[in-house]
Amino acid sequence: MAMASLYRRSLPSPPAIDFSSAEGKLIFNEALQKGTMEGFFRLISYFQTQSEPAYCGLASLSVVLNALSIDPGRKWKGPWRWFDESMLDCCEPLEVVKEKGISFGKVVCLAHCSGAKVEAFRTSQSTIDDFRKFVVKCTSSENCHMISTYHRGVFKQTGTGHFSPIGGYNAERDMALILDVARFKYPPHWVPLKLLWEAMDSIDQSTGKRRGFMLISRPHREPGLLYTLSCKDESWIEIAKYLKEDVPRLVSSQHVDSVEKIISVVFKSLPSNFNQFIRWVAEIRITEDSNQNLSAEEKSRLKLKQLVLKEVHETELFKHINKFLSTVGYEDSLTYAAAKACCQGAEILSGSPSKEFCCRETCVKCIKGPDDSEGTVVTGVVVRDGNEQKVDLLVPSTQTECECGPEATYPAGNDVFTALLLALPPQTWSGIKDQALMHEMKQLISMASLPTLLQEEVLHLRRQLQLLKRCQENKEEDDLAAPAY
């Protein structure tokens with residue numbers, strides 16, 4: 001039987017007051033005069049409707065991240081880097097969110113993973129007076145925004161748990177403005193703050209924990225430039241377990257007498273699909289949408305990526321890893337890696353799963369930047385359902401000296417493996433029985449020995465690794481704090 005269709009819902013008023021009503025406008029004007037609508041204009045500029053009935057958490061976070069001008073570091077569609085619900089999948093698969101919705105802890109995890117600074121509180125960890133102070137703080141600033149998760153029933157609305165940004169506050173009336181992302185259902189509306197607290201102070205049946213609110217602001221550092229961890233592939237749980245449990249056990253239980261032996265033990269037991277877990281961040285663009293030259297912005301980002309890559313190559317750990325991999329006949333193919341990246345790029349640009357694509361051919365070429373500097377571009381011909389699309393992949397490279405002269409080197413398994421080992425917590429190596437070797441290994445991965453840009457890259461990976469570890473252990477609902485480095 002076909003489901004009956006619905007066109008919006010009537011907003012129960014009271015207790016809510018429609019933002020666009022005469023009274024709603026008056027409340028807005030009063031709050032504007034008092035300075036507690038400062039965050040509203042940023043939020044309303046990026047306000048969106050959730051694209052799926054259960055995407056309220058993803059839509060709310062997307063609105064806030066874009067309002068804060070946080071760069072996602074990867075493209076959404078065409079040439080544009082932009083947060084969209086479809087990109088918020090590092091802590092919970094989109095298929096699961098689409099079917100079941102998302103919990104408070106998982107949205108907090110997503111905000112951390114997306115590079116934001118987050119302070120999150122359940123009502124059991126705060127008071128209504130503290131909540132009111134936080135609302136005033138966020139609504140009085142353009143640099144901090146709040147997302148609330150609450151039960152609709154308290155407002156006599158249909159539905160249960162919901163997420164939405166808080167867009168303003170009227171102190172005289174003690175009312176908060178909810179920018180409801182389910183705009184197909186209810187418009188933005190004012191509610192008494194005490195009632196909002198009551199709606200948050202309810203139990204989420206899926207977790208058994210109280211709901212709450214989070215304050216989101218720009219980070220002190222931007223997300224990673226060259227590397228990122230991903231849980232899009234189901235194998236990430238196996239890989240995270242290997243890194244967290246198996247590596248410390250392997251290096252403590254087996255006889256290791258050199259750094260190369262440690263690398264050998266870790267590498268030879270590494271799950272074969274580890275490259276689905278840690279990836280280099282590729283710059284993708286549709287060929288026909290771009291000219292043949294690098295833009296100033298593309299050149300700037302590529303230059304930073306190349307600097308990070310150069311710093312990885314200059315670490316002592318990379319030299320050990322490169323030496324070991326050369327003895328086992330490990331080889332990397334730029335065209336193979338690029339073909340995979342082109343398929344993933346086509347997935348992002350089209351919104352279709354990458355398994356529906358195949359890369360028929362690739363072509364490596366050099367193109368000019370604004371100041372005649374060169375960049376490497378791999379053009380891939382991606383095929384889906386018989387239709388072809390050309391995708392450009394901008395590849396960072398560094399120059400290395402060999403017997404025949406300067407040679408370009410690109411992101412490959414050796415530097416990715418180096419970044420992964422640098423991201424592991426220092427205590428990973430504490431079980432090495434040879435004290436001198438343990439000290440040497442800890443020196444190799446010490447943050448103090450790394451240049452500033454690479455330090456930030458490694459800190460980003462460590463942060464992601466800790467967040468994914470929380471998800472793997474189902475602790476994201478218990479631990480809402482930012483990861484400790």
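Note that Cβ sites are derived from N, Cα and C of the backbone, with glycine treated the same way.
Heads up, this one's the original sequence, none of the swaps are in it.
For CYS56 (among others), the entry in Swiss-Prot reads active site. For CYS56 (mutagenesis position), the same-chain residues lying six or more positions away in sequence with a CB closer than 8 A to its CB are GLN50, GLY101, HIS162, PHE163, SER164, VAL181, ALA182. A helical conformation is recorded for CYS56 (mutagenesis position) in the three-state DSSP classification.
The Cβ neighbour count for HIS162 (mutagenesis position), using a 10 Å radius and every protein chain shown, is 25. Taken from Swiss-Prot, the feature active site applies to HIS162 (among others).
Mapped onto three states, the DSSP output places ASP180 (active site) in coil. Cβ neighbour count for ASP180 (active site): 27 (other Cβ atoms within 10 Å of its Cβ, all protein chains included). Annotation comment: Swiss-Prot describes ASP180 (among others) as active site.
Swiss-Prot lists 1-221 with the feature domain 'Peptidase C83'. Model confidence over the domain 'Peptidase C83' (1-221) stands at 91, taken as the mean pLDDT rounded to a whole number.
Listed in Swiss-Prot as a mutagenesis experiment, CYS56 to Ser or Ala is described as follows: Loss of function.
ASP71 (mutagenesis position) is surrounded by 13 other CB atoms, counting those within 10 A of its CB over all protein chains shown. For the published mutagenesis ASP71 to Ala, Swiss-Prot gives the following note: Decreased activity.
Cβ-based neighbour count (10 Å, all protein chains) for ASP89 (mutagenesis position) stands at 18. A mutagenesis experiment is reported in Swiss-Prot for this position, ASP89 to Ala, and the note states: Slightly decreased activity.
Record note (Swiss-Prot) on the mutagenesis of HIS162 to Ala: Loss of function.
Listed in Swiss-Prot as a mutagenesis experiment, ASP174 to Ala is described as follows: Decreased activity. Long-range Cβ proximity for ASP174 (mutagenesis position), meaning a same-chain Cβ under 8 A and a gap of 6 or more residues, is found for ARG132, PRO192, LEU193, LYS194.
On a Cα basis, ASP89 (mutagenesis position) lies 16 Å away from ASP71 (mutagenesis position). According to DSSP, ASP174 (mutagenesis position) sits in a coil region rather than a helix or strand. Put simply, ASP180 (active site) is 22 Å from ASP89 (mutagenesis position) when counted between their Cα atoms.
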